[in-house]
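As annotated by Swiss-Prot, Ca(2+) 2 binding site applies to LEU172, ASP173, ASP231, ASP233, ASP239, with the evidence given as sequence analysis. For ASP173, ASP179, ASP231, PHE232, ASP233, the entry in Swiss-Prot reads Ca(2+) 1 binding site, with the evidence type sequence analysis. The Ca(2+) 4 binding site annotation in Swiss-Prot covers ASP304, ASP310, ASP364, ASP366. According to Swiss-Prot, the domain 'C2 2' annotation covers 273-406, on the basis of sequence analysis. For the mutagenesis result MET46 to Ala, the note given in Swiss-Prot is Nearly wild-type binding of fragment 1-61 to BoNT/B heavy chain. Swiss-Prot documents PHE47 to Ala as a published mutagenesis change and attaches the note No binding of fragment 1-61 to BoNT/B heavy chain. According to Swiss-Prot, the mutagenesis experiment LEU50 to Ala carries this note: Decreased binding of fragment 1-61 to BoNT/B heavy chain. For the mutagenesis experiment PHE54 to Ala, the note given by Swiss-Prot reads: No binding of fragment 1-61 to BoNT/B heavy chain. In Swiss-Prot, the entry for mutagenesis PHE55 to Ala states: No binding of fragment 1-61 to BoNT/B heavy chain. The structure shown retains the original residue. Mutagenesis annotation in Swiss-Prot: ASN59 to His, described as Nearly wild-type binding of fragment 1-61 to BoNT/B heavy chain; the structure shown retains the original residue. For the mutagenesis result THR202 to Ala, the note given in Swiss-Prot is Decreased phosphorylation by WNK1. One entry in Swiss-Prot concerns the mutagenesis experiment ASP231 to Ser. Its note says: Impaired calcium-binding and phosphorylation by WNK1. Annotation of the mutagenesis experiment ASP310 to Asn in Swiss-Prot: Impaired calcium-binding and phosphorylation by WNK1. What Swiss-Prot notes for the published mutagenesis of THR386 to Ala is this: Decreased phosphorylation by WNK1.
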Amino acid sequence: MRNIFKRNQEPIVAPATTTATMPLAPAAPADNSTESTGTGESQEDMFAKLKDKFFNEINKIPLPPWALIAMAVVAGLLLLTCCFCICKKCCCKKKKNKKEKGKGMKNAMNMKDMKGGQDDDDAETGLTEGEGEGEEEKEPENLGKLQFSLDYDFQANQLTVGVLQAAELPALDMGGTSDPYVKVFLLPDKKKKYETKVHRKTLNPAFNETFTFKVPYQELGGKTLVMAIYDFDRFSKHDIIGEVKVPMNTVDLGQPIEEWRDLQGGEKEEPEKLGDICTSLRYVPTAGKLTVCILEAKNLKKMDVGGLSDPYVKIHLMQNGKRLKKKKTTVKKKTLNPYFNESFSFEIPFEQIQKVQVVVTVLDYDKLGKNEAIGKIFVGSNATGTELRHWSDMLANPRRPIAQWHSLKPEEEVDALLGKNK
């Protein structure tokens, strides 16, 4: 480009060289100034040519302008994403190094503690390792206390247990109170259990109830008296508040005893599995007719020596604790899974249906001795759990049989509930 430009400027320089008298020195500045101007113009021309060439090449691409813009935006986003990933990776490395450094310091401190050394923080606060552990230990929970009495009649071989009162019980209900009652039994035999009445909404109940156990004095030393306080809940399992255990071999029964003892945390009782029974209920309001169908039972408790039972079912219609009518099924021999499918009807006017209970008891038939109860349930408006739901479903679906499985409960437990509902 510079050669072309010089060639174009030759006519200007030529006249100066033709004059013999003109000195050659002044011509140099003119040539330099002209040369610098030419260089500036050539750079602008080059940029313009490159620009035109670039746009010409773009125009040759068979894509609309918006597509090219979109491609440029995508390329920019990819570039930004790459930059972000690189920055994040660098930051993560720094954090990881700090974390490893801190972990190493922590391990070093732990090793120091194991060697019996004190770290700087403990030294500043004046705390020793033993003092720190003492602060972490929780204080024993206060579960309240129970007052009871013991009296043994040597002539009658009879132990009388008095459940007098409890105090400072913890609140287990939403209202800040509890509904306590006491279960009394002698270990290792859990079959014979007594229960006090439920005292509503109190943390300091006065029971003042007595219970007797027929036990020879020679056998009494191997037994443990348990008095467990529970919080009654109508719609769920009763929660244990605490218990008092009295090993009878540690008590001098030569004279009556009366004392207070602190309640200890009690273990949740594993309920004895007695089996399940399936019943169907049907009520026709217009006819005032209740039909109870005993369908079947399963997994019944073994009552006979051979590991089986001879089960049958009794049905009692009750009102206010009184038995109005009773029915019973046939006996099924040597089985723990009997199938009955027997129906029984009771005449109950609609205005009385909410005042009655149907008590279902599964018994083991014994030809020689007394028939023993395996388990029991009752349904009615004052029942709880699945029994109450079964009764409610029956009333909500008149003329329609409603079947439901129920877990059998100990006879004493059901009788206690029926007694409270009088």
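Heads up, the Cβ atoms here are built off N, Cα and C, so glycines get one too.
The recorded positions shown are MET46, LEU172, PHE232, ASP233, ASP310; of these, the one with its CA atom nearest the CA of ASP364 (Ca(2+) 4 binding site) is ASP310. Annotated Ca(2+) 4 site ASP304, ASP310, ASP364, ASP366; additional same-chain residues within 8 Å of its Cβ mean position, judged by their own Cβ, are MET303, LEU308, SER309, PRO311, TYR365, ASN371, GLU372. Across the recorded positions listed here (MET46, LEU172), the residue whose Cβ sits among the most other Cβ atoms within 10 Å is LEU172. Confidence over the domain 'C2 2' (273-406), given as mean pLDDT on the 0 to 100 scale, stands at 92. Of all the recorded positions given, namely MET46, PHE47, LEU50, ASP239, ASP304, ASP310, those whose Cα is no farther than the 10 Å limit from the Cα of PHE232 (Ca(2+) 1 binding site) are ASP239. Close to ASP179 (Ca(2+) 1 binding site), meaning Cα to Cα within 10 A, are the following recorded positions out of LEU50, THR202, ASP304: THR202. Secondary structure at MET46 (mutagenesis position), as computed by DSSP, is helix. For THR386 (mutagenesis position), the number of other Cβ atoms no farther than 10 Å from its own Cβ, over all displayed protein chains, is 14. Within 10 Å of ASP173 (Ca(2+) 2 binding site), counting C-alpha to C-alpha distances, fall the following of the recorded positions PHE47, LEU50, ASP231, ASP304: ASP231.
Summarising the environment of ASP239 (Ca(2+) 2 binding site), the number of other Cβ atoms within 10 Å of its Cβ, over all protein chains shown, is 13.
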